[in-house]
Amino acid sequence: MARHVFLTGPPGVGKTTLIHKASEVLKSSGVPVDGFYTEEVRQGGRRIGFDVVTLSGTRGPLSRVGLEPPPGKRECRVGQYVVDLTSFEQLALPVLRNADCSSGPGQRVCVIDEIGKMELFSQLFIQAVRQTLSTPGTIILGTIPVPKGKPLALVEEIRNRKDVKVFNVTKENRNHLLPDIVTCVQSSRK
């Protein structure tokens with residue numbers, strides 16, 4: 001049976017919106033939920049990057065157009081976006097570590113939106129995701145990109161795990177998937 005639930009689909013199809021809605025439904029039913037999501041940053045009608053935002057509301061840059069890497073650090077770039085690894089790790093890693101070491105009755109849900117090219121520049125993030133996948137008592141509700149170009153090792157690893165259910169989000173089904181996603185996460189908690 002699936003323990004972790006991941007959404008996949010093309011950019012802009014509504015994966016993050018579904019993650020938000022599912023998190024709210026789960027929280028309102030008393031499920032402990034923590035994690036982070038990525039959000040587009042726009043300026044003058046143009047996308048200039050992405051922020052990482054924790055469910056507790058802390059926000060920091062994930063990537064920006066034309067960002068200079070810190071002196072002595074290698075540049076991590078996806079298209080026109082330069083990834084701010086330090087900022088990302090400062091926000092995302094504590095959330096994942098909290099999911100790993102949290103005790104208490106019942107299963108916790110850890111939101112990871114997303115496990116994509118930008119996030120995978122961080123070796124510490126890769127290790128933390130693998131750790132969280134194998135932590136009893138933690139269910140991941142996350143997003144992964146659709147396969148395109150060179151496969152991303154961790155994404156393929158997740159996609160092929162027997163304890164993972166992957167929902168393919170499309171414009172046609174996105175308005176009907178929420179109950180299935182919530183039910184799948186809730187049944188993982190039993």
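Here the Cβ of each residue, glycine as well, is placed from N, Cα and C on the backbone.
Copied from Swiss-Prot, the annotated features are:
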type	residues	note
BINDING	9-16, 109-116	ATP binding site
MUTAGEN	E114 to T	Reduced activity, especially towards ATP, GTP and TTP
MUTAGEN	G116 to H	Reduced activity, especially towards ATP, GTP and TTP
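Feature map: annotations from Swiss-Prot on the structure.
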residue	record	Cβ contacts under 8 Å, 6 or more apart
G9	ATP binding site	K15, V146, N168, V169, T170, R174
P11	ATP binding site	P145
V13	ATP binding site	V169, T170, K171, R174
V109	ATP binding site	S23, L26, V31, P32, V33, D34, G35, T138, I139, I140, L141, V185, R189
V111	ATP binding site	I19, S23, V33, D34, G35, F36, Y37, L55, I140, L141, G142
D113	ATP binding site	K15, T16, I19, G35, F36, Y37, T38, G142, T143
E114	mutagenesis position	K15, T16, Y37, T38, G142, T143, I144, P145
I115	ATP binding site	V129, G142, T143, I144, L152, L154, V155, I158
G116	mutagenesis position	T143, I144, P145, L152, V155
Reduce the DSSP letter at E114 (mutagenesis position) to three states and note it down.
coil
Under DSSP, is V109 (ATP binding site) helix, strand or coil?
strand
